[in-house]
Amino acid sequence: MEFSVKSGSPEKQRSACIVVGVFEPRRLSPIAEQLDKISDGYISALLRRGELEGKPGQTLLLHHVPNVLSERILLIGCGKERELDERQYKQVIQKTINTLNDTGSMEAVCFLTELHVKGRNNYWKVRQAVETAKETLYSFDQLKTNKSEPRRPLRKMVFNVPTRRELTSGERAIQHGLAIAAGIKAAKDLGNMPPNICNAAYLASQARQLADSYSKNVITRVIGEQQMKELGMHSYLAVGQGSQNESLMSVIEYKGNASEDARPIVLVGKGLTFDSGGISIKPSEGMDEMKYDMCGAAAVYGVMRMVAELQLPINVIGVLAGCENMPGGRAYRPGDVLTTMSGQTVEVLNTDAEGRLVLCDVLTYVERFEPEAVIDVATLTGACVIALGHHITGLMANHNPLAHELIAASEQSGDRAWRLPLGDEYQEQLESNFADMANIGGRPGGAITAGCFLSRFTRKYNWAHLDIAGTAWRSGKAKGATGRPVALLAQFLLNRAGFNGEE
């Protein structure tokens, strides 16, 4: 679908459809009032007759309104004006896209971007409208033989801004929104792929294709098991021992700043393409969803795609830590003691706490890049789901300014995170009688002790950890990957690149 931005009054728009808002109780938005005035009260008369209350999600499609050049006007209920927040704004946009498609509109001029959303400017409203529209239209049917094509006639959406001064920021918002939406789609597509297709080799092939598409300043290196062995990544290797699929670590390097002192930001994604739990095997119910255990790597891939598409003037490295945790005659066992790349030893008490065993070696590996900051993204703990549910990502960090940056980016993007502590008292739960540490610390504070485990391998740089176990995918009827936290990390990198969304 094509997006553009313009500035103009509604009475001068000649389009298939104009979209305007109506508030509760039957209150016209300023743009709707203009249309009502030129139509001699036609719209307000309909509202007085009870055709539309203005409640969230209500719609009313008007045809051939007197004195209006456009063929149709779509009235969208926006709820109470003072209560219109970010979440409700996105829901209104989603309802708009679905209604326009259902009613056969091929193009529309949308004035909803002129609604007042507290604390949000036109750049934010246009960008969120683009991202929400693309999210609404997303489907994953690549593997279906009988594809039922949904009715999607909508081809063009024009967002209106109040004055010509906002056109530049509106165009930038569309550019950024499309790049972020493409990154989210890429992450969702990877996450939704079945594990018999999407293994570590598949992740590596996608990373190579990304480098081919942006060969100007993106290179990809794939590190196999033999090289990992030479590097001393025994913890990472142990996790994949039970699988017939080779563990592969894909390193994507984007160079947007040629300055010698421009240190990179490193993103590390957990890429367990299937997690059976290993010898500590998971229950069969819901095990199919363990294909989503690579959503951290999928998100990093999506972010790298966004960065390359926008050619941000920063250096970013993305690492996809591909692996598969399976039971078998060669699988690692509870009771094993592993020597990590850092030299520290780990006693394995549970083979289903494997993500941290992969990540700890990758976090040591990335020291060679002398990073500005390292952020790992992982579907790491069920404990984080218990703590924060399915709406907010868990954040831990060893550097307060980095944590504050990520929280700010989460608020800007609407892809929210909440910081959890990393106190020394939690480290005591990882004590082992036979190694430097155990790979689990018991049930209390499980998300935090997992973060504490990782923190032992991040002492040489500023680091943050995003636990997306509760936010990376949805279960039930709407089962599927969400693409989070691509939007959060994209905003973080946009801020680092100087695009903070201010007009």
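If you go along the chain as it appears here, the first residue is 1 and each next one adds 1.
From the backbone N, Cα and C atoms, a Cβ is placed for every residue, glycine too.
Swiss-Prot lists K282 (among others) with the feature active site, giving sequence analysis as the kind of evidence. Secondary structure from DSSP puts K282 (active site) in coil.
Around the Cβ of R356 (active site), 27 further Cβ atoms fall within 10 Å across all displayed protein chains. DSSP assigns R356 (active site) to a helix in the three-state reduction. Annotated active site per Swiss-Prot: R356 (among others), in sequence order, evidence recorded as sequence analysis.
The Mn(2+) 2 binding site feature in Swiss-Prot is assigned to K270, D275, D293, E354. Around D293 (Mn(2+) 2 binding site), the C-beta neighbours below 8 angstroms that are at least 6 residues distant in the chain are K270, L272, T273, F274, D275, N325, G355, T379.
For D275, D352, E354, the entry in Swiss-Prot reads Mn(2+) 1 binding site, with the evidence type a curator's inference. For E354 (mutagenesis position), the same-chain residues that are 6 or more apart in sequence and have a Cβ closer than 8 Å to its Cβ are V239, L272, D275, G278, C323, N325.
Experimental mutagenesis at this site is recorded by Swiss-Prot as E354 to A, annotated: Loss of activity.
Sequence-distant neighbours of K282 (active site) (same chain, 6+ residues apart, CB-CB distance under 8 A): D275, S276, M290, D352.
Counting Cβ atoms from all protein chains shown, D352 (Mn(2+) 1 binding site) has 19 others lying within 10 Å of its own Cβ. Taking the binding-site residues K270, D275 in turn, the residue surrounded by the fewest other Cβ atoms inside 10 Å of its Cβ turns out to be D275. In sequence order, V239, G271, L272, M290, M294, C323, N325, G355, V358, A378, T379 are the residues of the same chain, not among K270, D275, D293, E354, whose CB sits within 8 A of the CB centroid for the Mn(2+) 2 site. Excluding the listed site residues D275, D352, E354, the same chain places V239, L272, S276, G277, G278, S280, K282, M290, D293, N325, T351, A353, G355 with Cβ atoms within 8 Å of the centre of the Mn(2+) 1 site Cβ atoms.
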